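Trainee: Sharing a structure below in structure tokens format, with a few things to ask.
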Amino acid sequence: MSATKPRLRSTQWFGTNDKNGFMYRSWMKNQGIPDHEFDGRPIIGICNTWSELTPCNAHFRKLAEHVKRGISEAGGFPVEFPVFSNGESNLRPSAMLTRNLASMDVEEAIRGNPIDAVVLLAGCDKTTPALLMGAASCDVPAIVVSGGPMLNGKLEGKNIGSGTAVWQLHEALKAGEIDVHHFLSAEAGMSRSAGTCNTMGTASTMACMAEALGVALPHNAAIPAVDSRRYVLAHMSGIRIVEMALEGLVLSKILTRAAFENAIRANAAIGGSTNAVIHLKAIAGRIGVPLELEDWMRIGRDTPTIVDLMPSGRFPMEEFYYAGGLPAVLRRLGEGGLLPNPDALTVNGKSLWDNVREAPNYDEEVIRPLDRPLIADGGIRILRGNLAPRGAVLKPSAASPELLKHRGRAVVFENLDHYKATINDEALDIDASSVMVLKNCGPRGYPGMAEVGNMGLPPKLLRQGVKDMVRISDARMSGTAYGTVVLHVAPEAAAGGPLAAVRNGDWIELDCEAGTLHLDITDDELHRRLSDVDPTAAPGVAGQLGKGGYARLYIDHVLQADEGCDLDFLVGTRGAEVPSHSH
């Protein structure tokens with residue numbers, strides 16, 4: 001703890017005996033708060049994304065109670081407040097559309113209220129980046145408490161994974177391998193408790209990223225949602241955030257360039273979601289840390305994927321916790337000289353390496369040795385070329401090795417509705433060597449960059465035993481999904497990107513090793529085609545231009561995938577200077 005305590009923001013509400021202090025205290029006292037609670041102790045916000053519409057976060061009211069116990073025990077004053085809960089499971093057209101809106105909610109709630117530090121209760125995919133983005137814009141002391149994954153999914157005595165099983169079973173249904181009854185019987189078995197997806201999807205990936213970044217306590221990522229140790233971690237986080245408030249340990253001291261480099265390496269080791277590329281860029285943008293797509297190649301390249309979890313591997317998240325969780329992975333990386341910045345500071349005041357140097361590994365089938373990885377080179381690939389001049393991403397650990405270098409004929413879907421209307425057509429001119437191309441599903445074009453990039457294959461090819469094809473889009477893909485899928489093509493079609501120029505029958509070349517994605521037409525032909533494209537005609541854009549509202553604001557200001565899909569006016573740190581009095 002520093003020798004001089006920082007001045008707490010909350011004293012500018014409750015620390016005076018004038019009219020303003022009287023009013024602020026009086027209003028709070030209608031909740032039964034006694035005088036001694038206003039003695040200058042740190043006021044700790046608990047930013048809660050609980051909602052019955054976000055089943056991943058359905059247990060957060062109980063989680064918040066355990067955080068409060070820790071805060072009170074440490075001498076703090078807990079105040080819980082709600083923010084927009086942008087859950088992936090129900091929210092249309094995409095939770096990505098409202099990630100930035102949720103971050104604005106968080107930022108303004110922190111800055112405008114008597115909050116000295118904040119605990120971020122995050123669970124479903126976009127809640128973690130949204131909360132971190134908002135808190136980073138204020139640069140206050142903050143700690144992430146993730147909700148944790150669901151219990152293992154079960155079907156007919158076997159483990160099944162959230163999301164992953166949906167894609168697998170639906171493909172089997174379309175191929176005629178199972179009937180509808182068998183397909184629907186998996187619903188309850190896949191989701192057996194509160195919590196996030198029990199695979200290494202985006203929610204678990206971002207929980208791991210929070211831990212690797214140092215903004216969460218060790219083991220935050222993997223403890224199952226309904227395990228009592230999840231509530232112990234919440235309690236201990238409540239204790240620690242009070243200490244952080246008194247120490248002045250703000251996010252900018254933790255979310256450094258070194259921390260982001262550690263997170264990129266960790267993402268490769270766990271086989272994490274491609275969505276982390278967008279979210280880490282957005283968080284870095286809010287805290288003022290430069291982070292580029294090339295960093296993913298430089299740091300992630302040649303990193304073995306050593307965690308054998310669905311969708312890349314065999315096991316669900318519950319087994320990951322029992323094996324040792326992320327600390328065991330980080331220790332293994334560190335001992336192999338693969339942890340870029342072991343001295344990076346974390347929320348408990350220790351270095352990342354100090355937190356993990358003694359971490360045990362209880363199951364080397366789940367967390368493998370470096371010399372026996374699941375994938376020898378598992379880092380997310382960044383692709384560039386005339387089809388993606390500002391980049392695209394591909395996840396090798398979820399792809400088919402034989403398709404990572406491929407040349408095929410394009411089968412083009414102008415938008416998601418076009419895909420849905422034609423994919424089941426037995427007359428569709430497509431074969432296993434074709435490259436499926438989906439346009440107008442990016443940040444502006446959808447809008448909100450939905451998770452539709454892992455297009456299901458045509459039933460006629462599934463019946464032939466085809467399991468994977470090269471797919472290219474400006475969309476995203478669920479972290480629970482798999483396949484040789486090129487995502488986040490930038491610029492997107494609805495921003496006038498080259499993807500808009502692709503036509504049926506064009507030849508496309510993918511070379512993952514070389515990092516290239518090439519449309520085999522001349523530059524002159526590409527320019528000629530693009531001159532005929534009207535980006536405002538994309539269905540997602542055209543459908544919103546006359547309506548106004550948040551979606552219109554988003555379309556007008558959203559950045560491209562390589563820039564993190566933040567709104568242009570939100571990038572940067574605005575601090576937590578106390579605003580003027582409200583009366």
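Using the three backbone atoms N, Cα and C, a Cβ is placed for every residue, glycine included.
At each noted site, the model still has the original residue.
Feature table excerpt (Swiss-Prot):
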- Cys47 to Ala: 2-fold reduction in activity and still binds a 4Fe-4S cluster (MUTAGEN)
- Cys56 to Ala: Loss of activity but seems to be able to bind a Fe-S cluster (MUTAGEN)
- Cys56, Cys124, Cys197: [4Fe-4S] cluster binding site (BINDING)
- Cys124 to Ala: Loss of activity and no 4Fe-4S cluster binding (MUTAGEN)
- Cys197 to Ala: Loss of activity and no 4Fe-4S cluster binding (MUTAGEN)
- Cys441 to Ala: Increase in activity and still binds a 4Fe-4S cluster (MUTAGEN)
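Are these features on the surface or tucked inside, and what touches them?
Mentor: Around Cys47 (mutagenesis position), the C-beta neighbours below 8 angstroms that are at least 6 residues distant in the chain are Phe81, Val83, Val106, Ala109, Ile110, Val118, Val119, Leu120, Leu121, Leu131, Ala135. Taken residue by residue with DSSP, Cys47 (mutagenesis position) is part of a strand.
DSSP assigns Cys56 (mutagenesis position) to a helix in the three-state reduction.
Long-range Cβ proximity for Cys56 (mutagenesis position), meaning a same-chain Cβ under 8 A and a gap of 6 or more residues, is found for Gly87, Glu88, Ser89, Gly123, Cys124, Gly147, Ala194, Gly195, Thr196, Cys197, Ala203.
Reduced to three states, the DSSP call for Cys197 (mutagenesis position) is coil.
Cys441 (mutagenesis position): 34 other CB atoms within 10 A of its CB, across all protein chains. In the three-state DSSP reading, Cys441 (mutagenesis position) counts as coil.
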Trainee: Within 10 Å of the Cβ of Cys197 (mutagenesis position), how many other Cβ atoms can be counted across all chains shown?
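Mentor: A count of 31.
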Trainee: Quick one: which residues besides Cys56, Cys124, Cys197 have a Cβ within 8 Å of the [4Fe-4S] cluster site's Cβ centroid, in sequence order?
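Mentor: Other same-chain residues near the [4Fe-4S] cluster site: Thr54, Pro55, Asn57, Gly87, Glu88, Ser89, Gly123, Asp125, Gly147, Ser162, Gly195, Thr196, Gly201, Ala203.
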